[in-house]
Amino acid sequence: MSTPNPETTAQRLIVNDIRPLSIETEIISLTKDIITHTFIYLINHECIVRKLDERQATFTFLVNYEMKLLHKVGSTKYNKYTEYNRKYGTLPMPIFINHDGFLECIGIKPTRHTPIIYKYDLNP
């Protein structure tokens, strides 16, 4: 009886672990393409002008994000992306600070497993 080759086992584990990671890497990449200073400015402008609460501001952010995503990648890739998001709950989420009644978006967490993209990290 032969023992399993440790290299093969490690490779199998790596392949299994990489699949969702590669999709998350794609999510970060797409989010960085979509989230710009202009995008953040528009969200913050909406928050101030319409005096949105956090739930409304998050909804506004996601609607704008999805519209830009659909425009950027086309419907086929968009459908795969949103299907993955629904399954794993990995929609990008805005991070707000409350300044005495008005919200400011200071960053985005692309998924629950990925790092935050801060407003000041974006190219103007």
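Using the three backbone atoms N, Cα and C, a Cβ is placed for every residue, glycine included.
Nope, none of those substitutions made it into this model, it's the original residues.
Note that the structure is predicted; figures quoted are calculated from it, not measured.
Swiss-Prot documents Ile18 to Met as a naturally occurring variant and attaches the note In strain: ATCC 51908. Quoting Swiss-Prot on the natural variant Leu91 to Phe: In strain: ATCC 51908. Among the natural variants in Swiss-Prot, His113 to Asn has the note: In strain: ATCC 51908. The residue drawn here is the original one.
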Leu91 (variant position) to His113 (variant position), Cα to Cα, whole Å, comes out at 11
Note: among variant positions Leu91, His113, least Cβ-dense neighbourhood at 10 Å is His113
